[in-house]
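Here Swiss-Prot flags Asp156, Arg186, Trp316, Arg347, Tyr352 as substrate binding site, drawing on similarity to another entry. The Mn(2+) binding site feature in Swiss-Prot is assigned to Asp209, His211, His344. The domain 'Ricin B-type lectin' annotation in Swiss-Prot covers 429-551. Cys106 to Ala appears in Swiss-Prot as a published mutagenesis result, with the remark: Loss of enzyme activity. Record note (Swiss-Prot), mutagenesis Cys212 to Ala: Loss of enzyme activity due to absence of interaction between UDP moiety and UDP-GalNAC. The unchanged residue is displayed. Per Swiss-Prot, mutagenesis Cys214 to Ala is noted as: Loss of enzyme activity due to absence of interaction between UDP moiety and UDP-GalNAC. Experimental mutagenesis is annotated in Swiss-Prot for Cys235 to Ala, with the remark: No effect. Under the heading of mutagenesis, Swiss-Prot lists Cys330 to Ala and annotates it as follows: Loss of enzyme activity. Quoted from Swiss-Prot for the published mutagenesis Asp444 to Ala: Induces a strong decrease in activity; loss of function; when associated with A-484 and A-525. Quoted from Swiss-Prot, the note attached to the mutagenesis of Gly455 to Gln states: Induces a decrease in activity. According to Swiss-Prot, the mutagenesis experiment Phe457 to Ala carries this note: Little or no effect. Mutagenesis annotation in Swiss-Prot: Asn465 to Ala, described as Little or no effect; the structure shown retains the original residue. For Gln466 to Ala, Swiss-Prot lists a mutagenesis experiment annotated as follows: Induces a decrease in activity.
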Amino acid sequence: MRKFAYCKVVLATSLVWVLLDMFLLLYFSECNKCEEKKERGLPAGDVLELVQKPHEGPGEMGKPVVIPKEDQEKMKEMFKINQFNLMASEMIAFNRSLPDVRLEGCKTKVYPDSLPTTSVVIVFHNEAWSTLLRTVHSVINRSPRHMIEEIVLVDDASERDFLKRPLESYVKKLKVPVHVIRMEQRSGLIRARLKGAAVSKGQVITFLDAHCECTVGWLEPLLARIKHDRRTVVCPIIDVISDDTFEYMAGSDMTYGGFNWKLNFRWYPVPQREMDRRKGDRTLPVRTPTMAGGLFSIDRDYFQEIGTYDAGMDIWGGENLEISFRIWQCGGTLEIVTCSHVGHVFRKATPYTFPGGTGQIINKNNRRLAEVWMDEFKNFFYIISPGVTKVDYGDISSRVGLRHKLQCKPFSWYLENIYPDSQIPRHYFSLGEIRNVETNQCLDNMARKENEKVGIFNCHGMGGNQVFSYTANKEIRTDDLCLDVSKLNGPVTMLKCHHLKGNQLWEYDPVKLTLQHVNSNQCLDKATEEDSQVPSIRDCTGSRSQQWLLRNVTLPEIF
């Protein structure tokens with residue numbers, strides 16, 4: 001009996017295990033089918049394994065790449081090729097994982113299903129294989145498949161063999177149509193982008209540089225804004241990819257685009273008025289006066305309507321401000337979409353050379369945008385950069401005609417309504433040199449940067465570094481920097497203008513010719529013997545060394 005009972009227990013236990021095995025087999029078989037159905041039903045870009053799963057390997061999750069000491073010399077030599085750490089880039093996978101750097105409120109936003117399609121246009125010239133293909137793979141892996149019409153790679157006359165047939169063979173295997181378009185000769189970013197835009201088929205054109213990495217959820221918020229209003233031109237937050245280590249660092253949603261006196265693009269803090277307009281919701285787009293220009297999306301038809309790029313501009317430089325002014329002045333809107341993040345390798349120097357040099361090219365381009373879009377404010381720019389007035393800027397009649405056709409607003413409207421915190425002083429007592437009566441020398445910013453001392457040098461009468469504005473707010477400005485003194489008998493430093501008076505408040509007496517620093521009650525004096533090129537403040541004595549002539553610079557002769 002015992003033996004029979006024991007057999008029954010063994011048999012029953014075995015039966016339980018058999019039934020359990022069958023259940024598990026059927027369960028996981030069905031789960032696999034469900035997963036297969038789920039993956040087939042989702043757009044390729046929504047399967048986020050390549051995006052969110054941490055991988056092992058150099059640079060994964062955006063971590064910095066550390067080069068061993070024994071390879072440092074080779075790394076330095078390779079760095080010169082593209083002006084970034086090529087060795088580090090080649091160690092990183094094309095589909096490396098990146099952190100989700102979006103604001104928490106962005107991660108739960110829901111976008112319409114019927115968003116427009118986009119063609120992604122990427123111009124390259126002698127780009128590194130690894131950075132170019134990492135850009136392409138990040139677009140494919142992190143974008144809903146049905147939203148990507150195509151990727152258009154425009155080769156601006158590259159000389160490297162691997163960017164010829166090997167590139168064409170590689171991109172044919174990708175799951176998104178990728179077209180390689182060749183420029184017959186070196187044409188520059190502007191004309192190469194125009195070529196890419198001309199062959200694109202998507203409802204939206206998205207321009208990217210050739211050394212970018214898109215993050216999860218980058219595309220939908222851009223397309224959603226254009227669907228909401230086709231005259232809205234949108235930029236992602238541009239995250240920083242280190243040129244030294246390829247570390248991925250989130251960009252700030254608290255900065256927007258502006259420009260300085262020399263029409264150089266600059267990032268500035270988002271002003272309080274824009275925060276108030278968004279009611280403090282940082283997930284809402286920021287209206288930006290200008291864009292950096294490398295990364296943006298625009299409705300394809302609208303791009304044509306507002307005049308694409310100025311084809312009379314050469315190579316690169318100034319085109320971002322020109323299109324920014326045009327968008328705003330001609331009825332469009334320019335935004336930074338804070339829920340979209342795209343990384344960009346920021347280089348300290350360019351590896352490219354340009355016929356005639358970059359200075360000549362940028363001067364020509366800036367002259368064109370000033371003549372067409374800046375009205376009387378162009379004269380302010382010419383005083384700051386008199387060399388611009390000497391360049392041949394070509395025929396602008398078609399661009400002037402475009403402005404009239406589109407019935408665009410004046411530049412004064414742009415400054416008052418879109419960029420009231422512009423660095424261009426609209427109300428001032430003087431704009432020009434500040435000359436010391438005793439030494440006959442002029443204040444000079446010496447091309448120094450923020451937190452450095454203002455200088456004094458022989459007056460040259462050519463504007464540029466010796467142009468200062470004594471504003472209606474009683475600031476002494478040189479570009480976006482104001483003369484600031486923080487201690488008695490101290491030197492005069494240049495700090496960002498804060499418009500709060502304090503250490504940046506100066507009182508000019510046109511009779512005594514003194515510039516009195518109000519907070520300290522001392523007067524601006526000539527340089528001391530200890531430091532012959534740095535003025536300071538001293539107790540007011542009425543001496544000639546404390547007398548200054550504020551002279552308006554006359555407009556240079558314009559050709």
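Positions of Cβ are set from backbone N, Cα and C atoms, glycine also.
Swiss-Prot feature annotations superimposed on the structure.
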residue : record                 : Cβ neighbours (10 Å)
Cys106  : mutagenesis position   : 19
Asp156  : substrate binding site : 24
Arg186  : substrate binding site : 17
Cys212  : mutagenesis position   : 25
Cys214  : mutagenesis position   : 30
Cys235  : mutagenesis position   : 27
Asp444  : mutagenesis position   : 24
Gly455  : mutagenesis position   : 23
Asn465  : mutagenesis position   : 19
Gln466  : mutagenesis position   : 25
- Going by Cα-Cα distance, pick out whichever of the recorded positions Cys212, Arg347, Gln466 is nearest to Gly455 (mutagenesis position). Gln466
- Item | Trp316 (substrate binding site) and Gln466 (mutagenesis position), distance between Cα atoms, whole Å | 28
- Item | Between Asp209 (Mn(2+) binding site) and Arg186 (substrate binding site): CA-CA distance (Å) | 17
- Taking each of the binding-site residues His211, His344, Arg347 in turn and counting other Cβ atoms within 10 Å of its Cβ, which one has the fewest? Arg347
- The number of other Cβ atoms within 10 Å of the Cβ of Phe457 (mutagenesis position), counted over all protein chains shown, is 15
- Item | Neighbour tally for Tyr352 (substrate binding site), based on other Cβ positions within 10 Å of its Cβ | 15
- Could you give the maximum C-alpha to C-alpha distance in Å for the residues Asp156, Arg186, Trp316, Arg347, Tyr352 that bind substrate per the record? 21
- On the DSSP side of things, how many residues of the domain 'Ricin B-type lectin' (429-551) fall into helix, strand and coil, could you say? 9 helix, 55 strand, 59 coil
- Query: About how far apart, in whole Å, are the alpha carbons (Cα) of Cys214 (mutagenesis position) and His344 (Mn(2+) binding site)?
  - Reply: 9
- Message: Using a 10 Å radius around its CB, how many other CB atoms surround Cys330 (mutagenesis position)?
- Response: 19
- Query: Excluding Asp209, His211, His344 themselves, which residues in that chain have a Cβ inside 8 Å of the centre of the Cβ atoms defining the Mn(2+) site?
  - Reply: Thr131, Thr135, Leu208, Ala210, Cys212, Ile241, Gly294, Leu295, Gly343, Val345, Phe346
- Which of the three DSSP-derived classes (helix, strand, coil) applies to Cys235 (mutagenesis position)? strand
- Query: Expressed to the nearest Å, what is the distance separating His211 (Mn(2+) binding site) and Asp444 (mutagenesis position) at their Cα atoms?
  - Reply: 38
- Query: Measuring Cα to Cα, how many angstrom lie between Cys235 (mutagenesis position) and Asp209 (Mn(2+) binding site)?
  - Reply: 13
- Item | From recorded positions Cys212, Cys330, His344, Tyr352, the one whose Cα lies nearest Phe457 (mutagenesis position) | Tyr352
- Item | All-chain count of other Cβ atoms within 10 Å of Trp316 (substrate binding site) | 21
